[in-house]
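Under the heading of mutagenesis, Swiss-Prot lists LYS80 to Ala and annotates it as follows: Does not affect the enzymatic activity. While the structure shown retains the original residue, Swiss-Prot records the mutagenesis experiment HIS230 to Ala with this note: Reduces the enzymatic activity. The feature active site is assigned by Swiss-Prot to HIS230. According to Swiss-Prot, the mutagenesis experiment LYS232 to Ala carries the following note: Does not affect the enzymatic activity. Among the mutagenesis entries in Swiss-Prot is HIS235 to Ala, noted as: Does not affect the enzymatic activity.
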Amino acid sequence: MTHSVVELIEIESAIIQVKMQDRTHKNAFSQELTDDLIQAFEYIRQNPKYKAVILTGYDNYFASGGTQEGLLRIQQGLTKFTDDNLYSLALDCEIPVIAAMQGHGIGGGFVMGLFADIVILSRESVYTANFMKYGFTPGMGATFIVPKKLGFSLAQEILLNAGSYRGADLEKRGVPFKVLPRAEVLDYAVELAQELAEKPRNSLVTLKDHLVAPLRDQLPRVIEQELMMHEKTFHHEEVKSRIKGLYGN
């Protein structure tokens, strides 16, 4: 099943792969990719035969965060990152989601992957929460999920400094994720999904509900706080010029 920029691949009867492939925007969150992702997870929600989801990108890209146009619209006060609830698609999905981040994860794209239940990184790929590079504070739940998944000290560095890290660098820093050569990421994700699919669906759903309940409970308050910080930090001329001058560099 293929939407224009998201392909749904049924690997086995109980395992579905959500492949993001907006090559025009290098998997940045274009309106097309956003809409197709939301539709893909709605399709999964309506199909109770599935027990595991593998979320992945194409070639060297996992997901690249906001488009330049999208960031400028937020800067101008026309939209908010909450208008399209991409960040919690994996968290809200009933069944386990594996983020097979075979390619670069940039900004909100990296954050979206971290909301998955299981995360796999690629040694060669670059991962960054680069919000502060443009001069605005992080959104999409980054200030919540990055510390939760990577640990507070590393998260502070990643969020404040907005630096770029190869998967191999993060492996040396002790991230709790499997870090593999890019060519092996998807195969490993499929192996994990097959192991998940051996379990009863009801038990998978029940346990995920229990494990992520604190995250689901706390996230809305954090999103409110991030929006308040955006009101303080986003609507400045310096941010506008940074988005125009630094985007894609």
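Yeah, the Cβs are placed from backbone N, Cα and C, and that goes for glycine too.
Taking the features listed in Swiss-Prot, we show where each one sits on the structure.
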{"residue": "LYS80", "record": "mutagenesis position", "Cβ neighbours (10 Å)": "16"}
{"residue": "HIS230", "record": "mutagenesis position", "Cβ neighbours (10 Å)": "21"}
{"residue": "LYS232", "record": "mutagenesis position", "Cβ neighbours (10 Å)": "10"}
{"residue": "HIS235", "record": "mutagenesis position", "Cβ neighbours (10 Å)": "14"}
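DSSP assigns HIS230 (mutagenesis position) to a helix in the three-state reduction.
LYS80 (mutagenesis position) carries neither a helix nor a strand DSSP state and counts as coil. Separation of the C-alpha atoms of HIS230 (mutagenesis position) and LYS80 (mutagenesis position): 9 Å, rounded to the nearest whole number.
A gap of 13 Å separates the Cα atoms of LYS232 (mutagenesis position) and LYS80 (mutagenesis position). LYS80 (mutagenesis position) sits 12 Å from HIS235 (mutagenesis position), taking the CA atoms of both as reference points.
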